[in-house]
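See structure below.
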Amino acid sequence: MDYSYDEDLDELCPVCGDKVSGYHYGLLTCESCKGFFKRTVQNNKHYTCTESQSCKIDKTQRKRCPFCRFQKCLTVGMRLEAVRADRMRGGRNKFGPMYKRDRALKQQKKAQIRANGFKLETGPPMGVPPPPPPPPDYMLPPSLHAPEPKALVSGPPSGPLGDFGAPSLPMAVPGPHGPLAGYLYPAFSNRTIKSEYPEPYASPPQQPGPPYSYPEPFSGGPNVPELILQLLQLEPEEDQVRARIVGCLQEPAKSRSDQPAPFSLLCRMADQTFISIVDWARRCMVFKELEVADQMTLLQNCWSELLVLDHIYRQVQYGKEDSILLVTGQEVELSTVAVQAGSLLHSLVLRAQELVLQLHALQLDRQEFVCLKFLILFSLDVKFLNNHSLVKDAQEKANAALLDYTLCHYPHCGDKFQQLLLCLVEVRALSMQAKEYLYHKHLGNEMPRNNLLIEMLQAKQT
């Protein structure tokens with residue numbers, strides 16, 4: 001179903017730059033790109049590019065390379081699931097609430113332009129509170145600066161995190177329910193790890209170590225959608241997650257003097273971070289209403305994206321361009337990664353840093369982060385769900401909540417909602433590259449034994 005568009009507010013098609021004709025398949029596009037996208041999806045067309053898959057797509061050249069045009073349609077946010085498979089006129093009305101909110105806002109802006117006689121670019125609408133300042137660069141106190149980056153690679157760190165060792169995870173051969181079964185429901189004997197936080201507000205056992213504070217979580221305020229408020233309450237504190245992971249990594253070091261290889265240590269950090277993410281999902285509204293099979297299907301689809309987003313948001317808060325902050329609190333300079341981690345991992349880290357800069361410029365806040373996390377979990381791209389309608393409803397509500405929040409709190413940046421969704425496209429691309437890297441390491445027998453991430457990769461392929 002297409003929605004009308006007010007031509008007074010000039011906007012150009014994000015695919016080719018032609019004049020926008022309305023809302024088509026998830027966003028504002030021109031009539032030509034609407035028809036092209038619809039025909040491509042309904043006819044299941046497969047294109048090839050005779051160049052380097054980077055052809056310029058504009059109004060005059062949009063028909064020269066259908067491959068690059070279709071890829072750009074997907075990149076800017078046109079949705080495959082919005083196209084009807086029965087070839088009837090009109091798309092699937094999945095985005096109606098979002099369209100209506102966006103259209104109402106544009107009507108309001110148009111009225112304000114006429115009343116005040118100025119362009120939108122000169123400032124936020126009258127009566128709207130000024131946007132919050134960009135998040136400050138997060139700096140560790142001098143006493144908490146982690147050991148020199150080389151310590152992570154060449155030997156045990158000298159700081160409070162110096163007793164790292166490979167955690168002894170109770171990993172047995174995956175049973176018929178896959179590697180996630182024991183995390184979601186401990187009744188399955190192949191996994192013995194249970195929820196670290198069985199109640200929404202329960203704290204994990206505190207491990208010894210210095211305090212590690214991040215900005216206080218947002219506790220509420222005017223015009224914050226209820227869904228986002230609920231997600232903020234479910235989001236674990238960073239210092240609690242750090243303390244639990246550090247404790248898990250230190251535990252086996254008490255009984256062994258040798259130190260694990262740096263890459264093995266990073267894999268175990270990722271394992272423990274993912275366990276925290278699974279725990280968050282288990283307590284998440286809607287998710288806990290799904291059958292176990294659907295829960296595992298969703299997590300197997302998005303586990304790598306959730307890990308990437310977790311890392312990205314930590315760097316946005318950290319605020320440094322020449323180093324990264326690990327979940328354990330250690331700082332690692334990018335120059336160290338370049339020298340000792342290999343070219344593949346270095347290129348992956350640099351690509352992630354580009355997204356960090358982009359999100360920092362967009363002033364990504366905690367409210368938007370928890371909403372993006374929820375959107376990744378409830379992806380509409382997942383097939384073979386028993387309760388697809390519940391997942392679809394969760395996705396639509398999260399989209400609407402994020403749109404409402406960005407329009408209300410960042411009125412000076414009218415396309416922030418769309419920009420955030422485009423960042424999710426890059427998160428997915430990064431996650432694909434990360435999985436390829438892990439599988440490359442696995443084929444070279446460089447992955448630690450009983451690694452949960454490799455089990456997730458293998459479960460996805462079976």
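Placement of Cβ uses the backbone N, Cα and C atoms for every residue, glycine included.
Here the original residues stay in place, and none of the substitutions has been built in.
Quick caveat, the model's predicted, so the values are computed rather than measured.
Straight from Swiss-Prot, the features:
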BINDING   Gly342, Tyr437, Lys441  1,2-diacyl-sn-glycero-3-phosphocholine binding site
DOMAIN    223-460  domain 'NR LBD'
MUTAGEN   Ala270 to Trp  Reduced lipid binding and transactivation. Abolishes ligand binding and reduces transactivation; when associated with F-345
MUTAGEN   Arg314 to Met  Strongly reduced transactivation
MUTAGEN   Leu345 to Trp  Strongly reduced transactivation
MUTAGEN   Leu345 to Phe  Abolishes ligand binding and reduces transactivation; when associated with W-270
MUTAGEN   Leu348 to Trp  Strongly reduced transactivation
MUTAGEN   His440 to Asp  Strongly reduced transactivation; when associated with D-442
MUTAGEN   His442 to Asp  Strongly reduced transactivation; when associated with D-440
VARIANT   Ala172 to Ser  In strain: C3H/HeJ and DBA/2J; does not change transcriptional activity
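DSSP classifies Gly342 (1,2-diacyl-sn-glycero-3-phosphocholine binding site) as coil under the three-state reduction. Counting only residues at least six positions away in the same chain, the Cβ atoms of Glu238, Leu325, Val327 sit under 8 Å from the Cβ of Arg314 (mutagenesis position). On a Cα basis, Ala270 (mutagenesis position) lies 14 Å away from Tyr437 (1,2-diacyl-sn-glycero-3-phosphocholine binding site). Gly342 (1,2-diacyl-sn-glycero-3-phosphocholine binding site) has Leu348 as its nearest neighbour among the mutagenesis positions Ala270, Leu348, His440, His442, going by CA to CA distance. The Cβ of Ala270 (mutagenesis position) lies under 8 Å from the Cβ of Leu307, Leu453, each of which sits 6+ residues away along the same chain. Distance between Cα atoms for Lys441 (1,2-diacyl-sn-glycero-3-phosphocholine binding site) and Leu345 (mutagenesis position): 11 Å, as a whole number.
Taking every pair among Gly342, Tyr437, Lys441, the residues recorded as binding 1,2-diacyl-sn-glycero-3-phosphocholine, the greatest CA to CA distance is 12 Å. When other Cβ atoms within 10 Å of the Cβ of Gly342 (1,2-diacyl-sn-glycero-3-phosphocholine binding site) are tallied across all protein chains shown, the result is 14. Within the same chain, residues at least six positions away from His442 (mutagenesis position) with a Cβ under 8 Å of its Cβ are Ile454, Leu457. His440 (mutagenesis position) is 11 Å away from Leu345 (mutagenesis position) when you measure Cα to Cα. One residue stands out among the recorded positions His440, Lys441 for having the most other Cβ atoms within 10 Å of its Cβ: Lys441. The 1,2-diacyl-sn-glycero-3-phosphocholine site is set by Gly342, Tyr437, Lys441; from the centre of their CB atoms, other residues of the chain with a CB within 8 Å are Phe263, Leu344, Leu345, Leu438, His440, Glu446.
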